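What follows is a single structure, written as structure tokens, with notes after it.
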Amino acid sequence: MGKLLLILGSAIALPSFAAAGGDLDISDTVGVSFWLVTAGMLAATVFFFVERDQVSAKWKTSLTVSGLITGIAFWHYLYMRGVWIDTGDTPTVFRYIDWLLTVPLQVVEFYLILAACTSVAASLFKKLLAGSLVMLGAGFAGEAGLAPVLPAFIIGMAGWLYMIYELYMGEGKAAVSTASPAVNSAYNAMMMIIVVGWAIYPAGYAAGYLMGGEGVYASNLNLIYNLADFVNKILFGLIIWNVAVKESSNA
């Protein structure tokens, strides 16, 4: 029943949003990327909630969180794509509201995947959450004009690097060392997303605000951000799903 309501709710919501924003120009690469990411987030959300019933109890919460991440992103992309198609402006507020919800949930995923198979201190979650909030707060301040662009960029990078340190060298490394091979593999893959996939975001910030002239930054910024969200949110969830299926089959 829950899955049916999810699908029906999405089907009801889509027509009204699809009608908004006018027609999509074939030459509007950024607009096309908004539509592709919107569709991808919806498909991933349905997939994660359907697959939740196929894994053992200790992995259900992880798949639920994966579905929440893509579901929240789907909802915000419905609005963001409309802002872009109607105005050509960057939907900064919508995007950061989305990130303020989904990035901490990705932090939760790291904690959950470790807690499912080994002992992990709650302090790891608190440290990762603090790093993510510094990263997001500084990024928003720079993009919204509340702080100088370059200092905000540096502070945001510091928050991101702190998270990487904790996962690679700190409590994350200590916790995963006692986990199963499947969890180790998933953890390393998730780390690659944090290191390589999340690097797309500062690249977009730099392309939008630190390089290029007035009037060109919006296209650079949104195309890169859309690509990053597509890869980081959906692939992140698929890694969780993969390890959940493997661990459940071995149980």
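Yeah, the Cβs are placed from backbone N, Cα and C, and that goes for glycine too.
This is the original sequence, none of the listed changes applied.
Where Swiss-Prot documents ILE69 to Val as a mutagenesis experiment, the accompanying text is: No effect. The DSSP secondary structure for ILE69 (mutagenesis position) is helix. Counting only same-chain residues at least 6 apart in sequence, those with a Cβ under 8 Å from the Cβ of ILE69 (mutagenesis position) are THR102, LEU105, GLN106, GLU109, LYS233, PHE236, GLY237.
What Swiss-Prot says about the mutagenesis result for ASP98 to Asn is this: Changes in the pH-induced shift. Residue environment of ASP98 (mutagenesis position) contains 22 other Cβ atoms, counted within 10 Å of its Cβ in all protein chains.
Where Swiss-Prot documents GLN106 to Leu as a mutagenesis experiment, the accompanying text is: Absorbs green light; faster photocycle.
Counting every protein chain shown, 22 other Cβ atoms lie within 10 Å of the Cβ of GLU109 (mutagenesis position). Record note (Swiss-Prot), mutagenesis GLU109 to Gln: Changes in the photocycle. The unchanged residue is displayed.
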